[in-house]
Amino acid sequence: MKGTSEVKPMETHRKLLKPLVEKRRRERINNSLEKLRIFLFQTLKSEKLKNPKVEKAEILECTVQFLQSRKLLPLDREAVDKEYQSGFQHCLETTLHFMNSKPDMNGVTKELLSHQMSSCKSPSDAWSPNCAPLTKHVPSLSYQDSAPHLVSNSISISPTKTLVDSHFTYQSFKTWRPWV
């Protein structure tokens with residue numbers, strides 16, 4: 001008998017929570033649909049999406065049509081490459097700035113960062129998803145390394161120069177991967 005009396009409050013609690021949970025779920029769905037309607041209206045300039053009371057099915061149909069049309073558009077490879085190069089360039093400049101700001105950085109860390117940067121190709125090489133070509137000169141980086149025979153003392157990145165001295169190449173090493 002005691003077991004059934006303990007179950008009753010739990011069932012009552014669940015019954016009270018169920019409408020609240022359902023209400024929150026519906027609010028989330030409606031908020032997301034409204035954001036989607038606004039996005040589609042701004043993107044497609046469709047008059048039927050102008051009305052905030054448009055049916056949910058209409059919003060979903062417009063979304064499907066929009067996604068299908070985006071899939072059929074030809075990919076502007078040049079624009080994608082340019083955007084990738086821009087992002088890569090920004091990351092490279094940030095890395096160089098970080099390395100310049102840390103004179104006490106571990107030599108191994110500098111060696112690994114320099115190795116990663118040295119694998120970059122020049123603009124005349126083909127585009128690579130691993131490393132985009134550099135399109136502009138990056139400020140030079142100078143530091144004294146604890147392993148001067150591995151990395152040059154002065155590193156300058158430009159489209160015509162490499163990152164390491166000609167007396168040493170990293171071809172004898174495997175490519176370093178942080179997850180291996």
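Using the three backbone atoms N, Cα and C, a Cβ is placed for every residue, glycine included.
For reference, Swiss-Prot has these:
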- 13-70: domain 'bHLH' (DOMAIN)
- E22 to A: Reduces MHB gene expression in a dominant negative manner; when associated with A-23 and A-26 (MUTAGEN)
- K23 to A: Reduces MHB gene expression in a dominant negative manner; when associated with A-22 and A-26 (MUTAGEN)
- R26 to A: Reduces MHB gene expression in a dominant negative manner; when associated with A-22 and A-23 (MUTAGEN)
- 84-116: domain 'Orange' (DOMAIN)
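Overlay of Swiss-Prot annotations on the structure.
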residue : record               : Cβ within 10 Å
E22     : mutagenesis position : 10
K23     : mutagenesis position : 10
R26     : mutagenesis position : 10
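Across all of the domain 'Orange' (84-116), the predicted model scores a mean pLDDT of 78. For the domain 'Orange' (84-116), the number of residues in each DSSP class (helix H, G, I; strand E, B; coil) is 28 helix, 0 strand, 5 coil.
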